[in-house]
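Below: one structure, written as structure tokens.
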Amino acid sequence: MAIIPLAQLNELTISSSSSSFLTKSISSHSLHSSCICASSRISQFRGGFSKRRSDSTRSKSMRLRCSFSPMESARIKVIGVGGGGNNAVNRMISSGLQSVDFYAINTDSQALLQSSAENPLQIGELLTRGLGTGGNPLLGEQAAEESKDAIANALKGSDLVFITAGMGGGTGSGAAPVVAQISKDAGYLTVGVVTYPFSFEGRKRSLQALEAIEKLQKNVDTLIVIPNDRLLDIADEQTPLQDAFLLADDVLRQGVQGISDIITIPGLVNVDFADVKAVMKDSGTAMLGVGVSSSKNRAEEAAEQATLAPLIGSSIQSATGVVYNITGGKDITLQEVNRVSQVVTSLADPSANIIFGAVVDDRYTGEIHVTIIATGFSQSFQKTLLTDPRAAKLLDKMGSSGQQENKGMSLPHQKQSPSTISTKSSSPRRLFF
């Protein structure tokens, strides 16, 4: 429970008046719906007019006590499907992602033994006998159909369901669309966060991934696809293959955590589930941007890196909805939150539905993390980015140069150095997928 002196609270609301967007968000989400004055509690639980009057007088010198947690939080479940999805779930668990129920779904019984999820679920026992699908998406789909009741039971009671998987294999590609259909038919907000395979994994795997993504798109509210090839732009040339796949798992984690933290972690700016649902319900293809900085101008740099990474010049301007999360340590200031918000809102379409959260986490002292989910893109736009890297690079250049021209800004858009992969680097990092 956060305790904020009343005088400090007044200063906070006054000082933020220069930014109507930020003031509106704080007043409508944090202060209006989540703050409970200590004097109100005293009046409620102690009888007698004179007693209440006395207590009210005494409470003037008291601090304002605010609870930033809703009485009943949204129930969030993360479903890792197949080997890639199971690995991503393990990564999320080891990173300390909280207030989320984790499930691991697989046809391979041995793989499930390696899962850290508290809820492992083997599917297609009669069909595959626990031996996997051999990379055949059709078997993955049939296995999920065989275990539909078990999957539906696992999803029961959800508000938000994340389905994470590596596209291109058998179980992930085949079963993930079935899991998504069960979730969406039940009325849960369903978000897919999946990877598209590296080019070196072969054409067959890429084609299977595209087919799976098309099926998945029809059964989710929002779909975030992360092309693994883009990780090559930020990874050191000496990065071991195993570490490259770990990096892919970590990007999946950031996509899930960027959304779930907004809902579940008590923050400076509190956003409820209904806000997130308004932006992500039936919103189609989405893109993920991440910026991290610990420099002197960390707020601006983290925001710029999250928004000016490849394709953001085109992407955020044409997005119908934007969800972004600002995370920092106890040293993060209101002005820094305001500066991040100014960067994002200046680049977004004025008609876009924009919501954001600001979270304090001791683990991020000295750093500011900005995660952006931009929604509302067509499936054809996404397919172009996945299948035509040259077109993607062209859009990147056009977006970057056009952004600087149109906005009158001279923002850096440089190729990442290998050192930026370190989470403790003083220079900003960026990812956008």
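Note: Cβ is positioned from N, Cα and C throughout, glycine not excepted.
No substitution from the list is modelled in this structure, which keeps its original residues.
Sequence annotations record features per position, and here Swiss-Prot assigns GTP binding site to GLY83, GLY84, GLY85, ASN86, ASN87, GLY170, THR171, GLY172, GLU201, ARG205, ASP249. Taking the Cβ of GLU201 (GTP binding site) as reference, residues of its chain lying under 8 Å away and at least six apart in sequence are, in sequence order, GLY168.
Where Swiss-Prot documents ASP159 to Asn as a mutagenesis experiment, the accompanying text is: Forms long filaments with impaired midplastidial localization, heterogeneous chloroplast population, one greatly enlarged with numerous smaller chloroplasts per cell. For ASP159 (mutagenesis position), other Cβ atoms within 10 Å of its Cβ number 17. For the recorded site, ASP159 (mutagenesis position), the DSSP three-state label reads coil.
Annotation of the published mutagenesis GLY267 to Arg in Swiss-Prot: In pmi4; reduced accumulation with impaired midplastidial localization in rings and filaments, giant chloroplasts, and altered chloroplast movements in response to blue light; the original residue is retained in the structure shown. In this structure, GLY267 (mutagenesis position) is part of a beta strand by DSSP.
In the three-state DSSP reading, ASP275 (mutagenesis position) counts as helix. Over all protein chains present, the Cβ of ASP275 (mutagenesis position) has 20 other Cβ atoms lying within 10 Å. Swiss-Prot gives this note for the published mutagenesis ASP275 to Ala: Impaired GTPase activity.
The note that Swiss-Prot attaches to the published mutagenesis ARG298 to Gln is: Reduced accumulation, heterogeneous chloroplast population.
Taken residue by residue with DSSP, GLY366 (mutagenesis position) is part of neither helix nor strand, so it is coil. Among the mutagenesis results in Swiss-Prot, GLY366 to Ala has the note: In arc10; forms long filaments, heterogeneous chloroplast population, one greatly enlarged with numerous smaller chloroplasts per cell. The residue drawn here is the original one.
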Site with most surrounding Cβ atoms, counting all protein chains shown within 10 Å, from the binding-site residues ASN87, THR171: THR171
Cα-Cα distance linking ASP159 (mutagenesis position) and ASP275 (mutagenesis position), given in Å to the nearest integer: 13
Candidates GLY85, ASP249, ARG298 (recorded positions) - the one closest to ASP159 (mutagenesis position) by CA: GLY85
GTP site span - longest C-alpha distance across GLY83, GLY84, GLY85, ASN86, ASN87, GLY170, THR171, GLY172, GLU201, ARG205, ASP249, in Å: 19
Residues near GLY83 (GTP binding site) in space but at least six apart in sequence (CB under 8 A): ASN106, ASP108, ALA111, GLY166, GLY169, THR171, GLY172
Distance from ARG298 (mutagenesis position) back to GLY366 (mutagenesis position), taken between C-alpha atoms, in Å: 9
Whole-number Å value for how far ARG298 (mutagenesis position) lies from ASP249 (GTP binding site) (Cα to Cα): 25
